[in-house]
Amino acid sequence: MEIRGLLMGRLRLGRRMVPLGLLGVTALLLILPPFALVQGRHHELNNGAAIGSHQLSAAAGVGLASQSAQSGSLASGVMSSVPAAGASSSSSSSLLSSSAEDDVARITLSKDADAFFTPYIGHGESVRIIDAELGTLEHVHSGATPRRRGLTRRESNSDANDNDPLVVNTDKGRIRGITVDAPSGKKVDVWLGIPYAQPPVGPLRFRHPRPAEKWTGVLNTTTPPNSCVQIVDTVFGDFPGATMWNPNTPLSEDCLYINVVAPRPRPKNAAVMLWIFGGGFYSGTATLDVYDHRALASEENVIVVSLQYRVASLGFLFLGTPEAPGNAGLFDQNLALRWVRDNIHRFGGDPSRVTLFGESAGAVSVSLHLLSALSRDLFQRAILQSGSPTAPWALVSREEATLRALRLAEAVGCPHEPSKLSDAVECLRGKDPHVLVNNEWGTLGICEFPFVPVVDGAFLDETPQRSLASGRFKKTEILTGSNTEEGYYFIIYYLTELLRKEEGVTVTREEFLQAVRELNPYVNGAARQAIVFEYTDWTEPDNPNSNRDALDKMVGDYHFTCNVNEFAQRYAEEGNNVYMYLYTHRSKGNPWPRWTGVMHGDEINYVFGEPLNPTLGYTEDEKDFSRKIMRYWSNFAKTGNPNPNTASSEFPEWPKHTAHGRHYLELGLNTSFVGRGPRLRQCAFWKKYLPQLVAATSNLPGPAPPSEPCESSAFFYRPDLIVLLVSLLTATVRFIQ
């Protein structure tokens, strides 16, 4: 029995309960976008207007696109990806004037408007800045699916000044950006929605990307790009802790674009930080407010780049054929890396100093570029936040990937016989993309996530475990770590009756044991008792807070912390410089209940400097803390070492994480603790002991009747539990040594 099949549970998708596992929390990692602590920001519709106003200035202080309200409807029992109408600020009516003309309305920005508009586009509508200098927008009623209408609509009618620093001559053509204010008032130059690939539509759906075609004239890259087609989280309604991760630009297959933000004055040969968003390979977009690049670029004098890549079946469907080769989303990222290599010097960046950084599935993506021979030479360093290629949710086998693709084909009425793969692909290409993403979960069995990376023989030649064991990966510096409560967010989504989204939630001992039973229905008694034994606080086994927190640790250790540790350990064993952190700060304005602690993704807004935005209510200490995090991250990108040239109380020394010392730095508001691990014993349990136990007890009967591990003297005479204890002690000693 494989370990990934141990912990099973139920997942709530909208109103539908789907069987799911704890070790199969895998599914949740991929349904839900990564999450972080920010304050939700929603704009209300103004007189039904379809234009969303958004100021890239200190006054508005939001990200690359407005955080507009989105809604979805349930289709076939899953969350719909159809966005709702757009939103605008309450003052937009005084800034805009419009005149309707059949299909096109010309909307002109008033000369006295102190705003940069990055429009939200409602379903069936699109808005584009035609000329940044004139401040003119074009509102196009574009039919059922919001999409870019091609490059010509974004070309300027006037010749560009060759001396204009906002006009950059890329290898595909000239582009024009715009200068905006960072939250601190510093200026940055921004280019949004630079095409790096041809739209992957029609016959290009599911295939590896093709480089963008050249264009003539000047392309106005001043509008945030489309988000790739995906489902939208509606489980908690308009709760900002969840909706902050929903896409805030139109959903479209035409989504392969890059964003670049550079400090002003423009640097020469600056370090480049390329962000890869998370979302479980199922969702996500580079334009979220929490990823606002302006503070990081302006405060640390680095070039910040982000990219859109295909997710869900459109990005990771695999049939092993030229038409559906798999890993299209990873090849999107690879093509974007090549674009950065060939063009970033034109923006003031140094192509030899590119650092990839990402969180959750973004961190897994970064790690796969470290492993892939196709990507290793395209960047220098890597930062991995709460993600590792050895996570149980990171990859599936070729056989399983093919089975899931055929299940999807069957669900949408396409040929699904293994002998008719070409027919299946041809049919799937003709389906509406929203139909595909809305039917992916209906094709699955228990505890499975539909479309993730696969060992395809092209991007990946072997499993990450084999690459790490053999030393076949990029030898370089890495910075990596995890947060103290990695599991709570996912547990809240599938144990909704037990862990309600409110203050004061506790878990009794009986509820804890019941939760473990629900999460582990298919394992034998020894394995289940081992998990209960390991995650019980035996000094206070009936403590309701400890029992609640133990559930978080079970999920977080298995899916995140222990895999991050494993990756760091293997890198350190090869003599690479490794820096590890444990993130411990919970923001004052966190919308989630306090008992959720420091959840998966809570570090992201501090990495991007969101607390520096004066409109968001962060404390002065949190602003200073964000400056410290940005400095650590950017120092690493510049030099391979997060430490400043001279140590100080403000920047405590961050020790290397060596194979023997295993040191990490605790990143908290007022702490500078250096620890060892983290969570060495628990990771020995998952990585060393439990696999041995499962192998040793595989012939034992199924799940034993639920009970406390030590509730009677009979415990000491059970052979399976004697094996359990001996194996646990042996594995723990070996792991720590």
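From the backbone N, Cα and C atoms, a Cβ is placed for every residue, glycine too.
Here the residue is the original one, but Swiss-Prot notes a natural variant at this spot, Val127 to Ala: In strain: Kisumu2 and YAO.
One natural variant named in Swiss-Prot is Gly280 to Ser, and its note says In strain: YAO; confers resistance to insecticides. Gly280 (variant position) falls outside any helix or strand according to DSSP and counts as coil. Neighbours of Gly280 (variant position), defined as other CB atoms within 10 A of its CB across all chains, total 26.
For Ser360, the entry in Swiss-Prot reads active site, acyl-ester intermediate. In this view, Ser360 (active site, acyl-ester intermediate) is surrounded by 33 other Cβ atoms within 10 Å of its Cβ, with every protein chain counted.
Long-range neighbours of Glu486 (active site, charge relay system) (same chain, six or more residues apart, CB within less than 8 Å of its CB): Ser386, Asp552, Val555, Gly556, Asp557, His559, Phe560, Thr561, Met599, His600. For Glu486 (among others), the entry in Swiss-Prot reads active site, charge relay system.
Every protein chain considered, the tally of other Cβ atoms within 10 Å of the Cβ of His600 (active site, charge relay system) stands at 29. What Swiss-Prot lists as active site, charge relay system is His600 (among others).
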Ser360 (active site, acyl-ester intermediate) in three-state DSSP notation:
coil
